[in-house]
Amino acid sequence: MKKWEHYEHTADIGIRGYGDSLEEAFEAVAIALFDVMVNVNKVEKKEVREIEVEAEDLEALLYSFLEELLVIHDIEGLVFRDFEVKIERVNGKYRLRAKAYGEKLDLKKHEPKEEVKAITYHDMKIERLPNGKWMAQLVPDI
């Protein structure tokens, strides 16, 4: 079961995702990212975008995944509410393939909040918790 939350971090907003698997934690932190920008509960799954990124480590993989989502948001004006993430290790690198589900931003419907300017490595952590679940977090540039 995945869940997400925002956490206070000085003048910024931290985003944190939890999941039974690493993939679910990545999905949850992506939902948290978009909930910083809009009310994700009002976003419908009308469109899908496929994403593929590779990186040397999990932190770079999370950064690249969220950065790609932010680029799609900026260029196409899409907001997302749900994700299907698959992560595998190939030739010593991590590969992430994902589907992102959402729709075009509607200012009246989606209740815009903050603008996320960039993904950062600030306070980024990806770890397996003592209960066996996974957690991923970071503080984006608002």
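Just so you know, glycine gets a Cβ as well, placed from its N, Cα and C.
DSSP assigns D12 (mutagenesis position) to a strand segment in the three-state reduction. If you look up Swiss-Prot, you'll see D12, D141, I142 marked as Ca(2+) binding site, on the strength of experimental evidence.
Quoting Swiss-Prot on the mutagenesis of E8 to A: Does not affect ability to stimulate RtcB ligase activity but has an effect on ATP utilization by RtcB.
One entry in Swiss-Prot concerns the mutagenesis experiment H9 to A. Its note says: Impaired ability to stimulate RtcB ligase activity.
The Cβ of D12 (mutagenesis position) lies under 8 Å from the Cβ of H122, V139, P140, D141, I142, each of these being in the same chain and 6 or more residues away along the sequence. According to Swiss-Prot, the experimentally introduced change D12 to A is described as follows: Impaired ability to stimulate RtcB ligase activity.
Around the Cβ of K117 (mutagenesis position), 11 further Cβ atoms fall within 10 Å across all displayed protein chains. Record note (Swiss-Prot) on the mutagenesis of K117 to A: Impaired ability to stimulate RtcB ligase activity.
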